[in-house]
Amino acid sequence: MAPRGFSCLLLLTSEIDLPVKRRA
């Protein structure tokens with residue numbers, strides 16, 4: 001598994017997940 005791809009995906013999911021949790 002590529003570290004760059006994983007960190008990029010993790011960053012994207014965390015950025016999308018945080019606002020959703022705050023709104024919920």
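In case you wondered, yes, glycine gets a Cβ from its N, Cα and C as well.
The noted changes are left out; the structure has the residues it started with.
Under the heading of mutagenesis, Swiss-Prot lists P3 to A and annotates it as follows: Abolishes neuroprotective activity. P3 (mutagenesis position) carries a helical DSSP state (H, G or I). Around the Cβ of P3 (mutagenesis position), 7 further Cβ atoms fall within 10 Å across all displayed protein chains.
Mutagenesis annotation in Swiss-Prot: F6 to A, described as Abolishes binding to IGFBP3 and increases insulin sensitivity; the structure shown retains the original residue.
Every protein chain shown contributes to the tally, and the Cβ of S7 (mutagenesis position) ends up with 10 other Cβ atoms within 10 Å. For S7 to A, Swiss-Prot lists a mutagenesis experiment annotated as follows: Abolishes neuroprotective activity and dimerization. No effect on insulin sensitivity.
Here Swiss-Prot notes a mutagenesis experiment, C8 to A, with the remark: Abolishes neuroprotective activity. Formation of short irregularly shaped fibers with BAX with fibers showing non-uniform diameters. Formation of thin irregularly kinked fibers with BID. Note on C8 (mutagenesis position): other Cβ atoms within 10 Å of its Cβ, all shown chains, come to 11. Following the DSSP three-state reduction, the secondary structure of C8 (mutagenesis position) is helix.
Listed in Swiss-Prot is the mutagenesis experiment C8 to P, annotated as follows: Abolishes neuroprotective activity and interaction with BAX and BID. Abolishes BID-induced caspase activation and mitochondrial release of SMAC. Greatly reduced interaction with BIM. Abolishes BIM-induced caspase activation and apoptosis.
Here the residue is the original one, but Swiss-Prot notes a mutagenesis experiment at this spot, C8 to K or R: No effect on neuroprotective activity.
The annotation that Swiss-Prot gives for the mutagenesis experiment C8 to H reads: Significantly reduces neuroprotective activity.
Here the residue is the original one, while Swiss-Prot reports the published mutagenesis C8 to D, E, F, G, I, L, M, N, Q, S, T, V, W or Y with the comment Abolishes neuroprotective activity.
In Swiss-Prot, the entry for mutagenesis L9 to R states: Abolishes binding to BAX. Abolishes secretion. The structure shown retains the original residue. The Cβ neighbour count for L9 (mutagenesis position), using a 10 Å radius and every protein chain shown, is 11.
According to Swiss-Prot, the mutagenesis experiment L9 to A carries the following note: Abolishes neuroprotective activity and dimerization.
In Swiss-Prot, the entry for mutagenesis L10 to D states: Abolishes secretion. The structure shown retains the original residue. The C-beta environment of L10 (mutagenesis position), restricted to residues of the same chain at least 6 apart in sequence and closer than 8 Å, is empty.
Neighbours of L11 (mutagenesis position), defined as other CB atoms within 10 A of its CB across all chains, total 10. Looking at Swiss-Prot, you'll find the mutagenesis L11 to R noted as follows: Abolishes secretion.
For L9 (mutagenesis position) paired with P3 (mutagenesis position), the C-alpha to C-alpha distance reads 10 Å. Around F6 (mutagenesis position), there are no C-beta neighbours below 8 angstroms that are at least 6 residues distant in the chain.
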